[in-house]
Structure formats: C-alpha cells, structure tokens
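Colleague: What Swiss-Prot records for this protein is below:
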- E51: active site (ACT_SITE)
- D69: active site (ACT_SITE)
- 20-142: domain 'C-type lysozyme' (DOMAIN)
- G6 to T: In strain: G140 (VARIANT)
- M78 to L: In strain: Canton-S, G02, G130 and G140 (VARIANT)
- D94 to G: In strain: G130 and G140 (VARIANT)
Amino acid sequence: MRALLGICVLALVTPAVLGRTMDRCSLAREMANMGVSRDQLSKWACIAEHESSYRTGVVGPPNTDGSNDYGIFQINDMYWCQPSSGKFSHNGCDVSCNALLTDDIKSSVRCALKVLGQQGWSAWSTWHYCSGYLPPIDDCFV
C-alpha cells in the first residue's frame, strides 16, 4: 500500500518536474524565434504570467465542467488537447495534453495560436488582466 501511495505521489508531481519556469523575456525570444508576430509578444507574456506564472508543467485544477487546463498557456483539454486519461476531447490542436507540459513550448505555442485564431484573446479567462497594462518586451531584444 505504501508503494502504491509513493507511485501516486510521484505521478502527481511528475509534470512539474518535467516543466520549466520561463520569464517574460525567455518566452518572448522563443516565440519570436518561432515566427510569432512581435506585436503579440507582450500579450502572450501577460497571458503566460497570469495563467501559469510562466511555468510549462502546470496542470490547472478541474474546471466546473470537469475539464483541465495544461501548460504555460493553460490550454483546455475538452476542446484543444487529448488528455492521457482517454476522456473525450474535441482535440482541436491534434496534440496530447502531455505535450503541452514539456520544456519545449512549440506545441503549446502552435495550439495557443490556433485558439487565438478561433476564439480571440478572450479565450483566456485572465485576458481582462492584460487588456490594459502589458508587460514590456522591447528590453528582451537589446
């Protein structure tokens, strides 16, 4: 029983161990290198700050509909990624939710751009924090 408890605890903390914590500049530079428009980078930095504190390995607590949000941009598993549990997902980004928890943010960025294209910035519940002040990113490229 004790071994089972240890395995369960390990399974719960594994995504946090696999992820990394970025900052506004490391995120802005990586996204710019991936071709994301520079005029959007402050907005993405704001979303990442408020959704995950720039942490890539975060799985959010269950939402009221039972879904969870994954990764640096907290992408929802009911609509955008396939959870490892096998529960139904529309999987609009055609990606596993676990792929959104790794150090490599390419899958997260691709999926977030798709969400933005279909739902706009208001797809993120924290967007209201970003509609006024945006974190500066110009100093990230000096």
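Note that Cβ sites are derived from N, Cα and C of the backbone, with glycine treated the same way.
Substitutions noted, but not modelled.
Can you tell me where each of these features sits in the structure?
Modeller: Applying an 8 A CB threshold to same-chain residues 6+ apart, the list for E51 (active site) reads D69, I72, F73, Q74, W124, T126.
Around the Cβ of D69 (active site), 24 further Cβ atoms fall within 10 Å across all displayed protein chains.
Following the DSSP three-state reduction, the secondary structure of M78 (variant position) is coil. Counting Cβ atoms from all protein chains shown, M78 (variant position) has 18 others lying within 10 Å of its own Cβ.
Of all the Cβ atoms in the protein chains shown, 12 others lie within 10 Å of the Cβ of D94 (variant position).
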Colleague: Within the domain 'C-type lysozyme' (20-142), what mean pLDDT does the predicted structure show?
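Modeller: For the domain 'C-type lysozyme' (20-142), the model's average pLDDT rounds to 97.
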Colleague: If you run the three-state DSSP split on E51 (active site), which class comes out?
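Modeller: Looking at the DSSP assignment, E51 (active site) belongs to a helix.
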Colleague: In whole Å, how far is D94 (variant position) from M78 (variant position) when you measure between their Cα atoms?
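Modeller: Spelling it out, the Cα of M78 (variant position) and the Cα of D94 (variant position) are 12 Å apart.
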